[in-house]
Amino acid sequence: MTTLNTNDKDLPIVKKYDSLNGTWDFLKTGVSQIFERLDEGMTITKYMELYTAIHNYCADASKTITVDNFNDQTANVLGEALYNNLVLYLEEYLARLRKECISQTNHEEQLAAYAKYWTRFTTSARFINHLFGYLNRYWVKLKNRFTETLVYDIYTLCLVSWHHHVFSHIRDSLLQNLLYMFTKKRLYEPTDMKYVEVCVDSITSLSFDKTDMTKPNLSSYKTFFETNFIENTKNFYAKESSEYLASHSITDYLKKAEIRLAEEEELVRLYLHESTLKPLLEATEDVLIAQHEEVLHNDFARMLDQNCSEDIIRMYRLMSRTPNGLQPLRQTFEEFVKRSGFAAVAKIVPQVGGEADVDPKEYMEMLLSTYKASKELVNTAFHGDTDFTKSLDTAFRELVNRNVVCQRSSSRSPELLAKYADSILRKSNKNVDIDDVEDCLSSIIIIFRYVEDKDVFQNFYTKLLAKRLVNGTSNSQDAESSMLSKLKEVCGFEYTSKLQRMFQDISLSQEITEAFWQLPQSRAGNIDFSALVLGTSFWPLSPNNVNFHLPEELVPLYEGFQNYYYSCHNGRKLSWLFHLSKGEIKARINPQTNVTYVFQVSTYQMGVLLLYNHRDSYTYEELAKITGLSTDFLTGILNIFLKAKVLLLGDNDKLGDPNSTYKINENFRMKKIRVQLNLPIRSEQKQESLETHKTIEEDRKLLLQSAIVRIMKARRTLKHVVLVKETIDQIKSRFTPKVSDIKQCIDMLIEKEYLERQGRDEYIYLA
């Protein structure tokens, strides 16, 4: 049957009844047909006759009533009698429906009966509401406007009547039946749920504001149904979860919990009001997850150790649903990163030599693999969670700065990182393809960000860069520039300013050399020559204490360049770094083969070999006297020559003895024409490392003192504790200072009269 729109001015002619009883008797047949025999249908003519009868009754009565004389008495004339007769009919009709519902003792049958009658009743109520539309528009509206008596529109009247005569009598059994059906559903028992949605919708529809139907009001639904439903849910899952955990693994339980939560969401979508979703899930999550958090958390470490990725992802998803579920996971993850990282680093420490002989490449690759695996876990399993990222940062900073390699010295990580960077940026690197250099540099910066003693890295990196530039062994200018840019991005311009100046010196040196080659004195001895003029303020290089005597073959070139430079730069002084200089010597020493070899040597080595143009044999004492080399340097050089069989040690002689003899090997043979003899001497490397660490300590003291002076100059007076804290805050981007070192620097500044102690724990700045 279709709802019709009527026009009050175009109604059919219908017999007018002189009395209320006559009108109601006619209307009642139609009302009862709509409520009780709706499936039989009703003709449009019949429907319009009923509508017209209501209109005529109200219209005739309203002829003597105006807005000015409308009151409770006149309202009765206008339409209240019809309204009251409808109320009585609904009471009688709904009493019969109530008996039908109560007579059903089976859970599903009662729900089916209730759902059937409710659906039929609400459909009929909509037609009745339209049928009494004139009464709604005039009498109900005026009644509510001009009297204190609340009158419902016809549809609301039907709902209120249902609530009073049906629902309020069977609500308890209806609730229990609904809860029973939901429990069966959760137990996966065969359940016909088609009536459940209708019954719940009935409860929702009956939860209205009787004073204003336009206002949303779910108070009855919430207090009567939702509260009991959620409590029933909690009881169900409390029992099930405890029993399931007792007989299944944590992995199985997590899967079960996810399935159950998804099922509860589906229950709401299919059968309940959408507002129930949030409190239902919160209650279910509390029972399934929060109340078992400790047991679940205890298994998380195992999942991480065994790399159970699916379990880890599922654990994170579930724990993220509870208020404090993720905090223990973050702590466990942090400990896992440290524990696994420490164990991985320990495996690469050589049994002989210990942490002192750790290979930089192997060490850095181990740290990187640990970081990348952990970062991948954060991105995939923890969805890039910022708190888990912080836990990773905390753990990895601990790993980088306090692993077994760093036990003796916290500066080992930055030192090894600088050496690894050097291996990537040097031409001799054979392990990294040129296309992968940029990726390697980015990986270095990843580790660098976690290094606490960035000043240590700076010192070692600067020294190694100096070697690459001096020896011409940089892999590429682009790679060097890229590395500087990355360091500047992390630490700022000041950190890389000296490094930038070193590259400028190399460019200027090329210009100086090219200009020198235009002069006649540059061709002295017909020797190819180039010089690097390096500023002492920027380069970590200094003359050694060796009184080296330059070979006579090189003296004219040496003097010619020095005179040229002084003529261009008056007032400057050149300090020659012969220990860093190198060259090539053509040698034809085997008369049988007559092969010309090219020896790549240091200037010190050159000073020794060129002597053999004059004699075939020298004693150790003679070599030392002629070259001016110290015992350590000369012994190291001769050892290299003896191993390469360029020189031969006299019979029964011992290396380093004053009278031991060293003869040129006229039978020297080598497959390669170019022979690299300029090899690092281990004692030099060890001494260099010690000197670097010494320089770092001295630089730190100066840095601390300058920071303290800056702070005190700005603050004038400070307590000891505050000064220490502010000093640490200023310096921590470069390294983590010890409190004892800060105190020592304060004492030094007091001695220098920059500061004065006032009382026991306060300092005054002295201008």
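Quick reminder: no glycine exception, Cβ is built from N, Cα and C everywhere.
Nothing has been swapped: the model has the original residues at all the noted spots.
Listed features, source Swiss-Prot:
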type	residues	note
DOMAIN	699-760	domain 'Cullin neddylation'
MUTAGEN	K713 to R	Loss of neddylation; results in impaired cell proliferation and marked stabilization of the cyclin-dependent kinase inhibitor rum1
DSSP helix/strand/coil residue counts for the domain 'Cullin neddylation' (699-760): 42 helix, 7 strand, 13 coil
Overall pLDDT for the domain 'Cullin neddylation' (699-760), taken as the rounded mean: 85
Same chain, 6+ residues apart, C-beta under 8 Å of the C-beta of K713 (mutagenesis position), given in sequence order: Y765
